[in-house]
Amino acid sequence: SLGGKPDLRPCHPPCHYIPRPKPR
């Protein structure tokens, strides 16, 4: 929490992974 910034925490599921319907 340096510089008043929120601590980075691992997301479950990962933030970069968003389940979405596959394009057809």
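We number each residue from 1, going along the chain as drawn.
Yeah, the Cβs are placed from backbone N, Cα and C, and that goes for glycine too.
Sequence unchanged from the original; the noted substitutions are absent.
Here Swiss-Prot notes a mutagenesis experiment, K5 to A, with the remark: No decrease in lethality; in Waglerin-1.
Here Swiss-Prot notes a mutagenesis experiment, D7 to E or N, with the remark: Slight decrease in lethality; in Waglerin-1.
Annotation note: R9 (mutagenesis position) sits in a coil segment as assigned by DSSP. According to Swiss-Prot, the mutagenesis experiment R9 to A carries the following note: Slight decrease in lethality; in Waglerin-1.
For the mutagenesis of C11 to S, Swiss-Prot gives this note: 3000-fold decrease in affinity at the alpha-epsilon site of nAChR and 4- to 9-fold decrease at the alpha-gamma and alpha-delta sites, respectively; when associated with S-15 in Waglerin-1. The structure shown keeps the original residue.
Quoted from Swiss-Prot for the published mutagenesis H12 to D: 260-fold decrease in affinity; in Waglerin-1.
The note that Swiss-Prot attaches to the published mutagenesis H12 to A is: Very important (34-fold) decrease in lethality; in Waglerin-1.
As a published mutagenesis entry, C15 to S appears in Swiss-Prot alongside the note: 3000-fold decrease in affinity at the alpha-epsilon site of nAChR and 4- to 9-fold decrease at the alpha-gamma and alpha-delta sites, respectively; when associated with S-11 in Waglerin-1.
The note that Swiss-Prot attaches to the published mutagenesis H16 to A is: Important (16-fold) decrease in lethality; in Waglerin-1.
Among the mutagenesis experiments that Swiss-Prot reports, H16 to D is described with the note: 1160-fold decrease in affinity; in Waglerin-1.
According to Swiss-Prot, the mutagenesis experiment R20 to A carries the annotation: Slight decrease in lethality; in Waglerin-1. In the three-state DSSP classification, R20 (mutagenesis position) falls within coil. Within 10 Å of the C-beta of R20 (mutagenesis position) we count 6 further C-beta atoms, all protein chains included.
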